[in-house]
Amino acid sequence: MKLLSNISMSSSEIIDVLCENLNDGIWALRVLYAEGAMNKEKLWDYINQYHKDYQIENEKDYEGKKILPSRYALDIMTARLEGAGLISFKAIGRVRIYDVTDLGNVLIKELEKRVEKNN
């Protein structure tokens, strides 16, 4: 197996890759950043509510579609964000409490800067 030791990326390039591939995961980061740590069921509800509020406010054509229509979609989203190191969880009994990691906070700050720069 050949190691990829000759590949180097700056932190800015890493953040760029994460931003480009975040997709709907931005909603989970946004919720956890704004509301703090929470369990998966609550996260699911909040993500759908935040997205609904955004659509009503910005697009004026909310059709009632949820961004995360199923628990399966939520599981995929949280697994992707965990794998990228953007969120983490603590198990309390059988409940997982999700929160934004330091890397997730760096990404959120970078996204905020980019939005301000584009406005």
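The backbone N, Cα and C atoms fix where each Cβ goes, and this holds for glycine too.
DSSP assigns Y72 (mutagenesis position) to a helix in the three-state reduction. If you take the C-beta of Y72 (mutagenesis position) and look for same-chain residues 6 or more apart in sequence within under 8 angstroms, you find none. Y72 to A appears in Swiss-Prot as a published mutagenesis result, with the remark: No DNA binding.
Around E82 (mutagenesis position), a 10 Å sphere centred on its CB holds 15 further CB atoms from the protein chains shown. Record note (Swiss-Prot), mutagenesis E82 to R: Decreased DNA binding. The unchanged residue is displayed.
Under DSSP, R94 (mutagenesis position) is assigned to coil, being neither helix nor strand in the three-state scheme. Around R94 (mutagenesis position), no same-chain residue six or more apart in sequence has its CB under 8 Å from its CB. Among the mutagenesis results in Swiss-Prot, R94 to A has the note: No DNA binding. The residue drawn here is the original one.
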